[in-house]
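Chemist: Let me give you the structure first, and then I'll get to my questions.
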Amino acid sequence: MPMDFQPTSSHSNWVVQKFGGTSVGKFPVQIVDDIVKHYSKPDGPNNNVAVVCSARSSYTKAEGTTSRLLKCCDLASQESEFQDIIEVIRQDHIDNADRFILNPALQAKLVDDTNKELELVKKYLNASKVLGEVSSRTVDLVMSCGEKLSCLFMTALCNDRGCKAKYVDLSHIVPSDFSASALDNSFYTFLVQALKEKLAPFVSAKERIVPVFTGFFGLVPTGLLNGVGRGYTDLCAALIAVAVNADELQVWKEVDGIFTADPRKVPEARLLDSVTPEEASELTYYGSEVIHPFTMEQVIRAKIPIRIKNVQNPLGNGTIIYPDNVAKKGESTPPHPPENLSSSFYEKRKRGATAITTKNDIFVINIHSNKKTLSHGFLAQIFTILDKYKLVVDLISTSEVHVSMALPIPDADSLKSLRQAEEKLRILGSVDITKKLSIVSLVGKHMKQYIGIAGTMFTTLAEEGINIEMISQGANEINISCVINESDSIKALQCIHAKLLSERTNTSNQFEHAIDERLEQLKRLGI
């Protein structure tokens, strides 16, 4: 899936800004006035800004436009009525236009465009209802409406508030006869080139205009939702950043950046100035909503830094995810912002663990072989069954005749799939399942430099009376994970953070590391 983009020799003076659905729903005026206009003004940090928006959500993803559109697809496949949900979406966006767009002409056009897009959705769903089937292509077409409505609104709002902007629809950027069968290198290469063509008029324009791109980027092989998931808007923003050779990709959220732990659960959690791409990927996978891993693959290979920032605190520095090894201009650089070379270098040297996160709704399956198959056949059959029912394994521990696996089961559909898989797994041996568990993951690229971190983590849990159901640690030691009861997850976060990630712990580690370095110097000098 990754592709080898070659870094160019100069910056483009562009920044790509991606805004999530809840940010668009709750803070649209702040986005335009405090962020887009600030970065795009002649004396601003960047002269050129490209905006990418997710589908609008008023409060949560569950109540957002995309979730409602997917619900319509479910109803159409069951030949049920979906008209009421479409009307809720329409009224929500019309009310939004009436509330925020002051110019009558801009408001009227926005309302008209909104109605047209939703009429198209009705046509797609009515056709599917007649056929009794909703294809992945239809799901993509219906789902794209959410990003279109969001970007139409943000374009109108920008123009209404004196920031010239133009709506750019990417839903047909992939031609229907495109031959690629998967989201592979050829697809991403094609898409970046197509995006360059879309961006060309803005790059060459004498007048500064902000392009507002739909986060949905066309009908793709296997379907966008199946192939990428709900993080496709992040990926779209990343590909646009690569296409324009951006100075920076900014992902705007409702938090100040990446913390050492969830500050809602650990009040002492600290904001991190920088993390490595590997750390960000691990934190995302094991529970922290940082950024879609596919997104990082694209921009990091193009040597473009990613900055996580807060729409409610636009002047904050945020957290930067900086490319390893080679900078955009080609020089060697450590994985941190260039403006903080010395301080970040020593911070990286001294810190063992970077952050801790938890992931709830975990089930652990233990399978003991009936010894009717060889060990490699035993494992192969297990994963064949899990793949059939689309079950994902987060952690695994194996021996020749026993396998323990931690699986995320976040909803009723996943639970149904697990029960179906359980029946097949019992053919291979005895099966027992434990539910209401949580994965606790300690993440840090430099943990392997410190002896005893895993021991300290598990000892800390034991001292707090927290039972460990399962342990997993990779050879690269970037992630140490264990499974505990879900009811103990917050206590586990707090006690491990206090032991390994607090300011006091960092100061102590710095002192110990300084002593170790001095002893090593004396040893080399033969003293």
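From the backbone N, Cα and C atoms, a Cβ is placed for every residue, glycine too.
Sharing the record's features from Swiss-Prot:
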{"type": "DOMAIN", "residues": "442-527", "note": "domain 'ACT'"}
{"type": "MUTAGEN", "residues": "LYS18 to Arg, Ala or Gln", "note": "Reduces kcat"}
{"type": "MUTAGEN", "residues": "GLY25 to Asp", "note": "Decreases affinity for aspartate and ATP"}
{"type": "MUTAGEN", "residues": "LYS26 to Ile", "note": "Decreases affinity for aspartate and ATP"}
{"type": "MUTAGEN", "residues": "GLU254 to Ala", "note": "Reduces kcat"}
{"type": "MUTAGEN", "residues": "HIS292 to Ala", "note": "Reduces kcat"}
Chemist: Using LYS26 (mutagenesis position) as the reference point, find which of the mutagenesis positions LYS18, GLU254, HIS292 has the shortest Cα-to-Cα distance to it.
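Modeler: Nearest candidate: GLU254.
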Chemist: Return the count of C-beta atoms lying within 10 angstroms of the C-beta of HIS292 (mutagenesis position), excluding that atom itself.
Modeler: 23
Chemist: Provide, as an integer number of angstrom, the distance between the C-alpha atoms of HIS292 (mutagenesis position) and GLY25 (mutagenesis position).
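Modeler: So the Cα of GLY25 (mutagenesis position) lies 21 Å away from that of HIS292 (mutagenesis position).
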Chemist: Residues with Cβ closer than 8 Å to the Cβ of LYS18 (mutagenesis position), same chain and 6+ apart in sequence?
Modeler: VAL51, VAL52, CYS53, SER54, GLY215, THR233, ASP234, ALA237, LEU249, GLN250, VAL251, TRP252
Chemist: Using all protein chains shown, find which of the mutagenesis positions GLY25, LYS26 scores highest when you count other CB atoms within 10 A of its CB.
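Modeler: Buried the deepest by this measure is GLY25.
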Chemist: Within its own chain, what residues at least 6 apart in sequence put their Cβ under 8 Å from the Cβ of GLU254 (mutagenesis position), listed in sequence order?
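Modeler: Residues satisfying the criterion: GLY20, THR22, SER23, LYS26, ASN310, VAL311, GLN312.
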Chemist: Would you mind giving the whole-number mean pLDDT across the domain 'ACT' (442-527)?
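Modeler: For the domain 'ACT' (442-527), the model's average pLDDT rounds to 80.
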Chemist: Could you find out if DSSP has LYS18 (mutagenesis position) as helix, strand or coil?
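Modeler: DSSP call for LYS18 (mutagenesis position): strand.
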